Amino acid sequence: MAEYGTLLQDLTNNITLEDLEQLKSACKEDIPSEKSEEITTGSAWFSFLESHNKLDKDNLSYIEHIFEISRRPDLLTMVVDYRTRVLKISEEDELDTKLTRIPSAKKYKDIIRQPSEEEIIKLAPPPKKA
């Protein structure tokens with residue numbers, strides 16, 4: 001599934017080295033410390049998760065959980081969008097399934113979007129100096 005590969009690449013492109021350390025820390029129970037040192041890129045992290053059955057194209061709940069507890073709503077939103085668009089699992093459906101651990105992920109969708117014209121606060125120009 002090409003969309004899955006694209007999702008992982010997009011996520012990898014948005015994960016810095018600092019982010020990676022935080023993500024590895026968030027799932028330290030699932031990554032032995034000696035393996036953690038070998039994981040030095042986002043793609044290596046995703047590969048590790050796939051090889052340990054924590055991630056696949058039809059089950060993204062683990063990384064949704066990690067992105068939420070790591071306070072990365074931008075990454076979480078990318079995963080939720082993929083799940084809704086590609087897997088055709090709506091936010092209502094997810095409440096009835098075990099495909100996600102964190103059904104509250106939908107709360108982040110509004111954070112990422114751009115405000116409408118009505119929502120933009122227009123400031124008055126600064127006062128003129130006399």
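Including glycine, each Cβ sits where the backbone N, Cα and C put it.
Using DSSP to sort the residues of the domain 'DED' (3-81) gives these counts of helix, strand and coil: 55 helix, 2 strand, 22 coil. The domain 'DED' feature in Swiss-Prot is assigned to 3-81; the stated evidence is sequence analysis.
Shown in sequence order, D74, L75, M78 are the residues of the chain, 6+ apart in sequence, with a C-beta less than 8 angstroms from the C-beta of N14 (mutagenesis position). Per Swiss-Prot, mutagenesis N14 to R is noted as: Reduces MAPK1 binding.
Listed in Swiss-Prot is the mutagenesis experiment E18 to R, annotated as follows: Slightly reduces MAPK1 binding. In this chain, no residue six or more apart from E18 (mutagenesis position) has a CB-CB distance below 8 Å.
Within the same chain, no residue at least six positions away from R71 (mutagenesis position) has a Cβ under 8 Å of its Cβ. According to Swiss-Prot, the mutagenesis experiment R71 to A carries the annotation: Reduces MAPK1 binding.
Swiss-Prot gives this note for the published mutagenesis D74 to A: Abolishes MAPK1 binding and the blocking of Ras-mediated inhibition of integrin activation.
In the shown protein chains, 5 other C-beta atoms lie within 10 A of the C-beta of I121 (mutagenesis position). In Swiss-Prot, the entry for mutagenesis I121 to A or R states: Abolishes MAPK1 binding. The structure shown retains the original residue.
Taken residue by residue with DSSP, L123 (mutagenesis position) is part of neither helix nor strand, so it is coil. Of all Cβ atoms in the protein chains displayed, 6 besides its own lie within 10 Å of the Cβ of L123 (mutagenesis position). L123 to A or R appears in Swiss-Prot as a mutagenesis experiment; the accompanying note says: Abolishes MAPK1 binding.
DSSP assigns K128 (mutagenesis position) to coil in the three-state reduction, placing it in neither a helix nor a strand. Among the mutagenesis results in Swiss-Prot, K128 to A or E has the note: Abolishes MAPK1 binding. The residue drawn here is the original one.
When the neighbouring Cβ atoms lying within 10 Å are counted for each of the mutagenesis positions (D74, K128), the highest count belongs to D74. Mean pLDDT for the domain 'DED' (3-81) in the predicted structure: 86.
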